[in-house]
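Take a look at the structure below.
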Amino acid sequence: MPAIGIDLGTTYSCVGVYQHGKVEIIANDQGNRTTPSYVAFTDSERLIGDPAKNQVAMNPRNTVFDAKRLIGRKYDDPKIAEDMKHWPFKVVSDGGKPKIGVEYKGESKRFAPEEISSMVLTKMKETAEAYLGESITDAVITVPAYFNDSQRQATKDAGHIAGLNVLRIINEPTAAALAYGLDKNLKGERNVLIFDLGGGTFDVSILTIDEGSLFEVRSTAGDTHLGGEDFDNRLVTHLAEEFKRKYKKDLRSNPRALRRLRTAAERAKRTLSSSTEATIEIDALFEGQDFYTKVSRARFEELCADLFRNTLQPVEKALNDAKMDKGQIHDIVLVGGSTRIPKVQSLLQEFFHGKNLNLSINPDEAVAYGAAVQAAILSGDQSGKIQDVLLVDVAPLSLGIETAGGVMTKLIERNCRIPCKQTKTFSTYSDNQPGVSIQVYEGERAMTKDNNALGTFDLSGIPPAPRGVPQIEVTFDLDANGILNVSAKEMSTGKAKNITIKNDKGRLSQAEIDRMVNEAEKYADEDEKHRQRITSRNALESYVFNVKQSVEQAPAGKLDEADKNSVLDKCNETIRWLDSNTTAEKEEFDHKMEELTRHCSPIMTKMHQQGAGAAGGPGANCGQQAGGFGGYSGPTVEEVD
């Protein structure tokens, strides 16, 4: 059973598998190699991926996207407050954690970001299973290099809810470097800078790749809240203000109008990567008012100028941390859809004094490609060029504990190789202190109040002694997923305590995960029932219209009038029933099918026997579903702006 690699993106996700010595990026059921990270809830079903994004203008409040911008964060995070201005769906606080509120099948539901991400992961898993023809459980999932401990844990939980055994959480730029290194057959030692600007996150990593097989991350930097969506937001704000100026109407109060404007803005942004001007035309955008306008590339660049410039700060930081200067970088590799923006490319090129950028790998697929390679390695694949690959990654943030006066004492410095283990000895702060509280933080600031709290535990039972005498050994053990275990031991008694940092404030409990796993299975069953219902309905519709057409077009004398009327009456009665029972259950459609077949089959057989020898009419074979007549064998598709 192969293991798959999943790039779980903010706006789009992608899945790949390594087999027969190469990576296959797997297309979904719509034939697309990337799948929108969208989940929609309607009064009858749940949609994931392309179908969800396609109906977003009709159902903006119940179509959820950007779960990656919520995952592992607290509700009061200022970044979430900023995003909520742009989201049409509702985000509420549930014990300090963000939850997404939607209407599903007439009921109000609340979903954790992990659940929404797990639904996208389930879709990617099903895409791979359909292609490979077998069930899949093992996967490598990628995260931005700058994701913190709680965001990594939450992503792992999402995989678990989706029924995946997460072999490893790996960093997106590292995965992209793997794709680049293996694809290009690099010789010698090369310093490679990966510039990864996606839909919602931004990472820079510098790696040394030796002979295309040893991948050593030297440093990493980034912004987990910068990407294509932020550029869309600037354009949407600009267009909404232009609409207000022209027509004295503010469309921002209307979620549907705002969504149609966002879709048009996203399309214009893409156009501006290859043209210097984009035209926006939206009919009846708000209160019947059409909206036609043009946006030039120069105007778009001006709107996003500060955001584009902000991409260079992490590049400088990564270079400083790797102790390299610009001239030591051999290759600059662009990853992520937003690196197609010409201004982003030209700023980066100027920063590196005109050095050519490497555009040779597919920016949308490189991360999934690398994840698929890592999945194959971790599941023991020894084939071809991956057998010698060794990947050495680093910790994105410093980790430490709070000591007297709220000082952050670091045990693991950022950019240290992982897995890694560090031990330091501490002591008590006051005489006869019976216990110590170990408070764990991550971040770069000198005081813990400015850093991110990960968790706390108490070590009690310290024998009475003057301050500074007891020896308490604290060990930080950072595993290959970038997830932290902390232990503390009092040396005189040998008393020890340890925790895996689970960031209990922001993280799901085991009970919640178990509940979500069960719910995910229930939703999958409901989706399957819905699919079966639609199939049965389509079969009945197809059969009834075929029979009706056959009878109506039967040559004179082939069928007596009484039989003809009997069949037509039964068909029309069934069509009326279909129209008034659109939400009937599968069993009801099957029952109607049986009833109709029983009634029509003998008459149709008689008609065919009478016509035997002559050229047969349009044959609706008795009692069988006639394939794909008209548009009735599948769902009807409507285009939405």
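Don't overthink the numbers, they just go from 1 along the chain as shown.
Any Cβ shown, glycine's included, is placed from N, Cα and C.
This is the original sequence, none of the listed changes applied.
Model, not experiment: these values are computed from the prediction.
In the three-state DSSP scheme, A67 (variant position) falls into the helix class. A67 to P appears in Swiss-Prot as a natural variant; the accompanying note says: In Z(S)29.
Under its natural variant entries, Swiss-Prot includes S430 to A with the note: In strain: Z(H)1. In sequence order, R467 make up the list of same-chain residues 6 or more apart from S430 (variant position) whose Cβ falls under 8 Å from its Cβ. For the recorded site, S430 (variant position), the DSSP three-state label reads coil.
Swiss-Prot documents S437 to P as a naturally occurring variant and attaches the note In strain: IS4 and IS5. Under the three-state DSSP scheme, S437 (variant position) falls in the strand class.
M516 to I appears in Swiss-Prot as a natural variant; the accompanying note says: In strain: B28. Packing around M516 (variant position) is summarised by its Cβ count: 21 other Cβ atoms lie within 10 angstroms of its Cβ, all protein chains included.
Under its natural variant annotations, Swiss-Prot gives M607 to V the following note: In strain: Z(S)30A. Mapped onto three states, the DSSP output places M607 (variant position) in helix.
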Using C-alpha positions only, work out which of the variant positions A67, S437, M607 is nearest to M516 (variant position).
A67
Residues near A67 (variant position) in space but at least six apart in sequence (CB under 8 A):
S37, V39, I100, P113, I116, S117, V120
Cβ packing number for M607 (variant position), 10 Å threshold:
26
Any idea what the Cα distance is from M607 (variant position) over to S437 (variant position), rounded to a whole Å?
88
If you count Cβ atoms within 10 Å of the Cβ of S437 (variant position), leaving out that atom itself, what do you get?
11
